[in-house]
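According to Swiss-Prot, the protein carries these features:
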BINDING   Asp209, Asp220, Glu327  Co(2+) 2 binding site
BINDING   Asp220, His284, Glu313, Glu327  Co(2+) 1 binding site
MUTAGEN   Asp209 to Ala  1300-fold reduction in activity
MUTAGEN   His284 to Ala or Leu  2000-fold reduction in activity
MUTAGEN   Glu327 to Leu  Loss of activity
Amino acid sequence: MKERLEKLVKFMDENSIDRVFIAKPVNVYYFSGTSPLGGGYIIVDGDEATLYVPELEYEMAKEESKLPVVKFKKFDEIYEILKNTETLGIEGTLSYSMVENFKEKSNVKEFKKIDDVIKDLRIIKTKEEIEIIEKACEIADKAVMAAIEEITEGKREREVAAKVEYLMKMNGAEKPAFDTIIASGHRSALPHGVASDKRIERGDLVVIDLGALYNHYNSDITRTIVVGSPNEKQREIYEIVLEAQKRAVEAAKPGMTAKELDSIAREIIKEYGYGDYFIHSLGHGVGLEIHEWPRISQYDETVLKEGMVITIEPGIYIPKLGGVRIEDTVLITENGAKRLTKTERELL
C-alpha cells in the first residue's frame, strides 16, 4: 500500500494538486486496508495520508488500517481540515452537493479528478490480489457446480439461487458478488435475468451467472445448461458461443487491445449469422468491483497488460427462444491468459 500512495503523491506533484480527498469505499479500502461500514475518508496532504472515520468505526479502523486513523464527530471537521485548499483532487463519483460544500465551507478554489491514476493503479493486480481473486474463483466454481446439480424440472429459480448463495458463504465468501442470475427458458435471453419465481421446465436453457466476494475481491462465472436434452437450435447456439469463448481465451495476451480481443469473439458469432444477438461487450475487469477497468468492448483501446484480471463472456440472446452465455474470470499473464474459473465449459 505504500507504493500505491507514493504513485498517488507523484501524480499530485505532476498535476499541482495540493490535497486529495478519497471517499469511494473501494478506493478507501485500496489505500488503507479497511472499509468502514459507517463511512471513511482519506485525505492526502503532501506525502502524508490519514484515514478519517466516524467515532463508531474508530476501533475497527485502528485495527485494520495501514494508515493513521483519526475519528471525527461531525463532517464540519473535514471541511475545516481542507480549509483554504487551492487545488483538491477528487474522484469523479463525488457528489455535486459535496463539491459545492467544499467550495463554500472549505474555500477550495479548484478541483481536479484523480480517477485516471487510481484506475491505472487498480487495473494491474499484485500477486497478493491475484491470490485472493483465485480463492474467490474457487468458491464460485464450487457454487456453479452446485447450481447445476440443483437445477431440476419444477424448481423455482430463486430456490436454486438461495442454495448456491448459502454455499458460497459456507465456503468463505462474504456475500455474492452480485445478485445471482438463474435465468431459465425465455428468461435466459435476458443478459441480467436475476433469479425469479419462475419454475424451471424440461427443455429450458438455463443461464447460471454468479460470483463470490471474498476478502473484498470479486469473481465472476457463467455457465449454461439445458434441462433434459437440447434441441438442434439450442445446441447450435451453444456450440457457437463455446467456440467464441474458447478462441478469445486462447488469443488473449499482453499487447493486444481490449477492442481486438472483443472482435475475435464477435467476428465468430457474426460469421454464423448471430451478430445481432450478441448485445453486450465481451467482458470487463474484475477486482474490488465486479465491473471495473478495462472494458473488453469493441470501442475500448486499452492495451492489455500482464496482471490484469478480466472476464471473457460472449453470449447469444434470442427473444422468446432463450440465450446462451459462457464466462470465465481470466488472468492476463506474460505469455497469454490463464482461466481462474475452471468449471467444465462443455456442458451440453
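Cβ coordinates are placed from backbone N, Cα and C, and glycine is handled just like the others.
Original residues only: the substitutions mentioned are not part of this model.
The DSSP secondary structure for Asp220 (Co(2+) 2 binding site) is coil. It is 11 Å from the Cα atom of Glu327 (mutagenesis position) to that of His284 (mutagenesis position). Residue environment of Glu313 (Co(2+) 1 binding site) contains 27 other Cβ atoms, counted within 10 Å of its Cβ in all protein chains. Listed in chain order, the residues near the Co(2+) 1 site other than Asp220, His284, Glu313, Glu327 are Asp209, Ile221, Thr222, Gly283, Val286, Ile310, Thr311, Ile312, Asp328, Thr329, each with its Cβ within 8 Å of the site Cβ centroid. Within 10 Å of the C-beta atom of Asp209 (mutagenesis position) sit 26 other C-beta atoms, taking all shown protein chains into account. The number of other Cβ atoms within 10 Å of the Cβ belonging to Glu327 (mutagenesis position), over all protein chains shown, comes to 25. Taking the centroid of the Cβ atoms of Asp209, Asp220, Glu327 as the Co(2+) 2 site, the other same-chain residues with Cβ within 8 Å of it are Ile181, Leu210, Gly211, Ile221, Thr222, Thr311, Glu313, Arg325, Asp328, Thr329. For the pair Asp220 (Co(2+) 2 binding site) and Asp209 (mutagenesis position), the C-alpha distance works out to 7 angstrom. Local packing around the Cβ, expressed as the count of other Cβ atoms within 10 angstroms, is greatest for Asp220 among the recorded positions Asp220, His284.
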